[in-house]
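Annotated in Swiss-Prot:
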ACT_SITE  D137  active site, proton acceptor
BINDING   L18, G19, E20, G21, Q22, F23, A24, T25, V26, K41  ATP binding site
DOMAIN    12-295  domain 'Protein kinase'
MUTAGEN   K41 to M  No effect on interaction with HINT1
MUTAGEN   K41 to A  Total loss of activity
MUTAGEN   F91 to G  Enhanced capacity to bind ATP analogs
MUTAGEN   S164 to A  No mitotic repression of transcriptional activity of the reconstituted TFIIH complex
MUTAGEN   T170 to A  Total loss of activity. Total loss of transcriptional activity of the reconstituted TFIIH complex
MUTAGEN   T170 to E  No effect on interaction with HINT1
Amino acid sequence: MALDVKSRAKRYEKLDFLGEGQFATVYKARDKNTNQIVAIKKIKLGHRSEAKDGINRTALREIKLLQELSHPNIIGLLDAFGHKSNISLVFDFMETDLEVIIKDNSLVLTPSHIKAYMLMTLQGLEYLHQHWILHRDLKPNNLLLDENGVLKLADFGLAKSFGSPNRAYTHQVVTRWYRAPELLFGARMYGVGVDMWAVGCILAELLLRVPFLPGDSDLDQLTRIFETLGTPTEEQWPDMCSLPDYVTFKSFPGIPLHHIFSAAGDDLLDLIQGLFLFNPCARITATQALKMKYFSNRPGPTPGCQLPRPNCPVETLKEQSNPALAIKRKRTEALEQGGLPKKLIF
């Protein structure tokens with residue numbers, strides 16, 4: 001068994017260091033058997049005492065789920081093997097991510113580009129939800145793009161099967177800026193709506209080229225949501241007041257969506273409105289979103305091979321584009337993950 005693990009590890013030739021997070025290091029490598037370029041995510045499992053932090057559970061969950069999934073818009077897990085206190089996951093190599101594209105001010109994102117990114121995101125998400133899986137951590141840097149412009153959902157460390165009646169989940173999921181209001185109010189029972197709200201935030205970020213609702217705390221996040229979209233009433237969201245962490249907010253009128261997204265047509269505004277419905281039971285699903293007029297109306301989505309590619313190194317873009325927001329994003333993610341990331345997080 002040990003020889004098998006060692007031979008599998010030797011199968012991959014490391015080519016470049018891609019990034020490091022609190023629990024994982026990512027390398028670009030070449031599969032010597034197939035000559036395929038891959039990404040290896042080396043996770044530090046640690047000792048049993050550290051397993052209480054969920055490191056082991058997160059890695060095993062990601063492996064288990066990805067082994068069962070196969071879709072053009074879901075990252076492919078090619079191999080997985082353990083050695084000592086580490087486990088290595090071998091993935092499709094992806095050239096960049098949506099956060100890099102959004103931040104590269106030298107790129108012009110046309111309506112057709114944005115439609116293509118949203119189409120691929122929703123197709124991958126529809127597949128997940130049809131297989132009773134919530135991603136629970138959708139954000140631009142978890143939407144990866146390969147050299148052919150194909151977008152794939154990645155980082156399934158927080159993903160979870162759903163559908164069991166009366167089953168409670170943790171509400172401490174999804175990076176705060178993309179977190180649905182029901183999670184911010186402490187909901188323990190939730191469904192696909194948490195992913196759909198995150199998609200709405202990603203779509204808004206594609207249109208505005210900056211994070212839509214960059215809150216500093218859960219309370220500030222809710223305040224930003226209500227100031228922008230209006231404070232929901234009990235008629236709009238019947239179960240709101242019964243949520244564990246519900247607090248009463250000032251009644252904000254909100255800003256009309258066509259004022260925020262002034263270049264968006266009615267079909268796109270309808271999609272945005274459906275994604276940002278406060279009542280999670282009324283919020284549109286991925287399947288419903290894909291059937292909306294926005295995706296059938298002109299212009300059509302840009303083919304993947306014609307989508308823009310970043311002109312600057314990834315690190316330069318992530319650190320130099322809007323430095324204040326970049327620092328704020330890193331600080332927010334670090335606090336939620338319990339430590340400071342050293343470089344890119346795969």
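Every residue gets a Cβ built from N, Cα and C, even glycine.
Locations of recorded Swiss-Prot features on the structure.
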residue	record	DSSP (3 states)
L18	ATP binding site	strand
A24	ATP binding site	strand
K41	mutagenesis position	strand
F91	mutagenesis position	strand
D137	active site, proton acceptor	coil
| field | Recorded ATP binding residues, L18, G19, E20, G21, Q22, F23, A24, T25, V26, K41 - maximal Cα separation rounded to whole Å | value | 14
| task | Cα within 10 Å of A24 (ATP binding site) is the criterion; apply it to the recorded positions K41, F91, D137 and give the hits in sequence order. | result | K41
| remark: Rounded to a whole number of Å, the separation of the Cα atoms of K41 (mutagenesis position) and F91 (mutagenesis position) comes to 8
| query | Here are the binding-site residues: L18, A24. Which has the lowest count of other Cβ atoms within 10 Å? | reply | L18
| task | For D137 (active site, proton acceptor), find which of the recorded positions L18, E20, F91 come within 10 Å, Cα to Cα. | result | none
| query | Which of E20, D137 (the recorded positions) has the most other Cβ atoms within 10 Å? | reply | D137
| note | Taking only the CA atoms, the spacing between L18 (ATP binding site) and F91 (mutagenesis position), expressed in whole angstrom, is 13
| task | Inside 10 Å of the Cβ of F91 (mutagenesis position), count up the other Cβ atoms and send me the figure. | result | 21
| said: Please give me the CB contact count at 10 A for V26 (ATP binding site), counting all chains in the structure. | reply: 22
| note | Taking only the CA atoms, the spacing between Q22 (ATP binding site) and F91 (mutagenesis position), expressed in whole angstrom, is 19
